[in-house]
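To start, the structure itself, in structure tokens.
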Amino acid sequence: MMEILRGSPALSAFRINKLLARFQAANLQVHNIYAEYVHFADLNAPLNDSEQAQLTRLLQYGPALSSHTPAGKLLLVTPRPGTISPWSSKATDIAHNCGLQQVDRLERGVAYYIEASTLTAEQWRQVAAELHDRMMETVFSSLTDAEKLFIHHQPAPVSSVDLLGEGRQALIDANLRLGLALAEDEIDYLQEAFTKLGRNPNDIELYMFAQANSEHCRHKIFNADWIIDGKPQPKSLFKMIKNTFETTPDYVLSAYKDNAAVMEGSAVGRYFADHNTGRYDFHQEPAHILMKVETHNHPTAISPWPGAATGSGGEIRDEGATGRGAKPKAGLVGFSVSNLRIPGFEQPWEEDFGKPERIVTALDIMTEGPLGGAAFNNEFGRPALTGYFRTYEEKVNSHNGEELRGYHKPIMLAGGIGNIRADHVQKGEIVVGAKLIVLGGPAMNIGLGGGAASSMASGQSDADLDFASVQRDNPEMERRCQEVIDRCWQLGDANPILFIHDVGAGGLSNAMPELVSDGGRGGKFELRDILSDEPGMSPLEIWCNESQERYVLAVAADQLPLFDELCKRERAPYAVIGDATEEQHLSLHDNHFDNQPIDLPLDVLLGKTPKMTRDVQTLKAKGDALNRADITIADAVKRVLHLPTVAEKTFLVTIGDRTVTGMVARDQMVGPWQVPVADCAVTTASLDSYYGEAMSIGERAPVALLDFAASARLAVGEALTNIAATQIGDIKRIKLSANWMAAAGHPGEDAGLYDAVKAVGEELCPQLGLTIPVGKDSMSMKTRWQEGNEQREMTSPLSLVISAFARVEDVRHTLTPQLSTEDNALLLIDLGKGHNALGATALAQVYRQLGDKPADVRDVAQLKGFYDAMQALVAARKLLAWHDRSDGGLLVTLAEMAFAGHCGVQVDIAALGDDHLAALFNEELGGVIQVRAEDRDAVEALLAQYGLADCVHYLGQALAGDRFVITANDQTVFSESRTTLRVWWAETTWQMQRLRDNPQCADQEHEAKANDTDPGLNVKLSFDINEDIAAPYIATGARPKVAVLREQGVNSHVEMAAAFHRAGFDAIDVHMSDLLGGRIGLGNFHALVACGGFSYGDVLGAGEGWAKSILFNHRVRDEFETFFHRPQTLALGVCNGCQMMSNLRELIPGSELWPRFVRNHSDRFEARFSLVEVTQSPSLLLQGMVGSQMPIAVSHGEGRVEVRDDAHLAALESKGLVALRYVDNFGKVTETYPANPNGSPNGITAVTTENGRVTIMMPHPERVFRTVANSWHPENWGEDSPWMRIFRNARKQLG
């Protein structure tokens, strides 16, 4: 039976206004919209009155917006029938944890009530199209239609293909019907294989074969034989990549054979809890570094949010499934798309060439895609710390004559680093009889055919198949699975995981054969043991769907009880679906129909399928010299600063958590003005050391339109000039991931790909001592469509994205582009050696040209000399700032350095030649260093020692003030105020934020950037930062116990435990399942801390589901109430823990006036480094800190203080319960965005109880208790930041 429960309004006023504006723009006469959430409960039994009241209260959440009786035509938007939304999965979990077992499933829709003039049926269809994502949602016309969400179908049987009766044609028909993308020789192979077996193939077997052997999974082009211009080539593409490892195997522990590559890391203290006692401690051991970079281009073109989200999620699983289990740590994200054409902000180089109906626009991709990628990383608990963003779409004269080149099929890049134990780097042995397990969520009828679909050019496959290949994301589920993997690897030798793979393209049909085959075994499986939420699925759909957040594992039978215990504690679902067999054979039984959908020798599935041969021709690009007749430097500056590739990326950065883990030493945001210009990302290797890891990206795809090999060399060079900003040492410590995107089969591209791979794999990397142990290829970068009577194609440039990874010697020595105004000198290191080529530059692009000659690596020895010189200078602390030269050239390099330093620049470019335009806008490799004036001679001498004497040019200096002046022999070439340039550079991000977020907030942030008097972040302390007030208590040897409390989805518990540990506590890991199961009670603890993250993925309100699972469970409720009423206890709630505790007011004495914390005013997740002031309050944790102003990490989507009315706010203030407030850089309490990131009244961001024993706050002191983890800090801070005082206060209070 289905019950319908009304919810709160679903859209804020500005969202409704945006919708109305969209309708008006489309000539749809809609006058008013009201939207509210509607909940649908699928019940297996009636609820009694108290259960009904409980369910009603459970579904009351979010901001208190006024509901009213709706008027107008109803359009009900729900998830597509036959799918289960992530919201549903998590809300149902909460209901069950609150004891409501009669609820089989909760689902949520949005009821839109539309008041409009008379609209035609077609116009109503247009209105409905604006309100839902057709890939994931459907529109009903009545609330009762939602019953279709809960229809349970009978299981469908397997179907076979009559190969023996109909011959080869049966396979050809199945190939088209199922979208298998099989080549002719593969059809021949299958015909021969099944004829030999003497039986017809089942659809599931063909589908499994197609996925396992798709270009996406098998990389046929990279393993192919090559004939170019009639000459057979000696090596495959993959062999040339492997040449880099053969030449430089140094420091590589695993390459080419696992889900990620592994290199040597540093010996540090890895911090985690003991399995038996729950006590956190440091474990001194090597933390080896794993690295992986994936792409998820096809799904992102179809449905950007889930496409980008599952792209990030799949890459995170690759990291976790490395060796015998590993720990993902920090991520990177990248996007290449066609022109944005922002409405009202269209640029002169942006022409609309049309697009296929089934893919979305570049603007849609960059509005939704980055949010999806960021949301997954945020909710999983992985900081995203670097990335790139390129737009390109133009009609150009390239290798193949005049044609359209651009990114209608986008690049969505997702990558990152993690850590792994030395003894877990290699997979174990799968013993015969080992249990074969699927860890993670249930099978759902989604993502079917992703591997085969992404192997086709967009437009080749059927729209319904595109539709079927889109996946959905549930990062909180993946977090639970990762917690299980963490518990396993933390057991060391007792790790129950023998072998692990992630489930990606092709679902279990790819993952399980890969698992047993890689382990030298076969597998015997039972289909109906696979967890499934949709009983009507066919065997093919159960086995081959791409439901996300799943892993496949082999666990020895005697270790199963331990594995079961770990999964139950973390609430991570799993199923034993088979056993490993001696014989390398795959069998899948179906208990329901008592038949065998799969019965195949593994070598038929994964054996010697036909090898591809590429017989291709070379085409040379002629290019036309740049026409400079209408180009002035002043106009060029403004255009280039508006090009999204160059322009400010704040809209892509602040949506992503950059502080979770407490181990982020360098994020994108630089300096007191938090300008997103960092060259590389840096993390600490642990919470107790200064060793670390670095990541950078290099990418120069448009150059491939003129010179394939130069483009590839530049990508490597740029990654190197970016990562050189930190202290790495030997260049052989740097390892690269190469991600290759090409339109294979397009004239000239295949030979160009071969040239590019050869340039990097056979020449440049071996010469530099660089290794490429990991990478990926995407070979179908083309879209086709019909535009009127014309057939059109948009082909991407050959695109190599290089990600560089390295171990860092000392993270404190990392340079940024932030200029200093002390007596200084700016030096250009020009690795282009005066070539100053303008082909395929940002300058050329903004004038709709390509040019002829591009930049290139001019001298490999000098590039190596540059890196070595930088390392010597970084280690000697001789440099004040560094920024590489890339998109936009020297002018942009200097401008971004000035923005970061909030200062002026005075440089003279006479030494760079007479062609000032080329000097300022060429994109040759190199960069600008800033040195103290007194060190200039010594630095230049050192650079000369490394063979760079002819590359170094003194430019001028950074000065206090606002002028940005470029001269040549004292004649002004360009002069402008830095603030004006800063505003131009920011306009793209402003416009994107206005479109996507609350426009009022976007306007306030843009306005703040125009304020030249802004002093930036600053610190005012009322206490001695170096005093350890906990030292006398630590000296007693007593270590009070703090319960580090987490719920499923919480992700900030480890750094919280470390902060309390440093202050003299024994930090104990306590999961809510421990309390609910009665395994642990709070009676033994002196302190309790509820940690940050996304409990239940913030479903049913941030922290509210967690709170209600306490309030609605009598025993646990009593446990918390007793703790809060006990004298001599302390409690802290941070972020999600703050939101949760604010909902426990009825249990906490003196908290009656506490507010609720609801959706940010910007309507967006905000990750900021914000200035706060400690106010006078009873809080015991903030004693002695009153009046201090200091920056702190902020990462939340629901942090805005909500009070009932003005009287409530006045009472909260008059009782003195406000503990922290946001202040602006002038030290004034503020409600202005982004200084106040959530719009809380009076800047309130922390409150306490009347006795001061319980304090809750939205910002994260635990993420910045180490100075090195602060995005910016004064030079004189030592190991501990001022926020360490909170934890030491806690230790002092407990005596």
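Keep in mind that glycine also has a Cβ here, set from the backbone N, Cα and C atoms.
Quick look at what Swiss-Prot lists:
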type: MUTAGEN; residues: PHE209 to Trp; note: This mutant shows a perturbation of the local environment, however has a secondary structure content and a FGAM synthase activity very similar to the wild-type protein
type: BINDING; residues: 307-318, 386-388, ALA678, SER886; note: ATP binding site
type: BINDING; residues: ASP679, GLU718, ASN722, ASP884; note: Mg(2+) binding site
type: MUTAGEN; residues: THR683 to Trp; note: This mutant shows a disturbance in the secondary structure of the protein and causes a 30% loss in FGAM synthase activity
type: ACT_SITE; residues: CYS1135; note: active site, nucleophile
type: MUTAGEN; residues: LEU1181 to Tyr; note: This mutant is extremely deleterious to the structural integrity of the protein
type: MUTAGEN; residues: LEU1181 to Trp; note: This mutant has the same secondary structure content and FGAM synthetase activity as the wild-type protein and exhibits almost no destabilization
type: MUTAGEN; residues: LEU1181 to Phe; note: This mutant has a lower overall folding of the secondary structure and shows a 60% loss in FGAM synthase activity
type: ACT_SITE; residues: GLU1262; note: active site
type: MUTAGEN; residues: ARG1263 to Ala; note: This mutant is structurally identical to the wild-type protein
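In this structure, of the recorded positions ASP679, ASP884, GLU1262, the smallest number of CB atoms within 10 A of the CB marks ASP884.
If you measure from the Cα atom of GLY307 (ATP binding site) to that of GLU718 (Mg(2+) binding site), you get 28 Å. Taking all protein chains in view, 25 other C-beta atoms sit within 10 angstroms of the C-beta of PHE209 (mutagenesis position). Here GLU718 (Mg(2+) binding site) is positioned 14 angstrom away from THR386 (ATP binding site), judged by their C-alpha atoms. Annotation note: ALA678 (ATP binding site) sits in a coil segment as assigned by DSSP. Cβ neighbour count for THR386 (ATP binding site) (all protein chains, 10 Å cutoff from its Cβ): 28.
ASP679 (Mg(2+) binding site) and PHE209 (mutagenesis position) have their C-alpha atoms 43 Å apart, to the nearest angstrom. Between PHE209 (mutagenesis position) and GLY313 (ATP binding site), the C-alpha separation comes to 25 Å. All protein chains considered, the CB of GLY307 (ATP binding site) has 28 other CB atoms within 10 Å.
Counting every protein chain shown, the number of other Cβ atoms lying within 10 Å of the Cβ of ILE316 (ATP binding site) is 30. Within its own chain, GLY313 (ATP binding site) has PHE376, PHE380, ASP473, PRO475, GLU478, GLN548, GLU549 as residues 6 or more apart in sequence whose C-beta sits under 8 angstroms from its own. Closest to GLU1262 (active site) in space, going by CA atoms and restricting to the recorded positions ILE316, ALA678, GLU718, LEU1181, is LEU1181. Apart from ASP679, GLU718, ASN722, ASP884, the Mg(2+) site neighbourhood in this chain, defined by C-beta within 8 angstroms of the site C-beta centre, holds CYS680, SER696, GLY698, ALA719, LEU720, THR721, ILE723, ALA724, ALA725, HIS883, SER886, GLY927.
Cβ-based neighbour count (10 Å, all protein chains) for GLU718 (Mg(2+) binding site) stands at 26.
Taking ASN722, ASP884, CYS1135, LEU1181, ARG1263 as the recorded positions under consideration, the smallest Cα distance to ILE316 (ATP binding site) is found for ARG1263. Ranked by how many other Cβ atoms sit within 10 Å of their Cβ, the recorded positions ALA678, CYS1135 place ALA678 at the bottom. Minimal Cβ crowding within 10 Å, among the recorded positions THR310, THR683, is found at THR683.
According to its DSSP assignment, ARG1263 (mutagenesis position) is helical. Ranked by CA distance from ASP884 (Mg(2+) binding site), the recorded positions THR310, ALA678, THR683 have ALA678 at the top as the closest. Taking only the Cα positions, the spacing between THR683 (mutagenesis position) and ARG1263 (mutagenesis position) is 13 angstrom.
Within 10 Å of ALA678 (ATP binding site), as judged by C-alpha distances, the recorded positions found are ASN722; the full candidate list was GLU718, ASN722, CYS1135, LEU1181, ARG1263.
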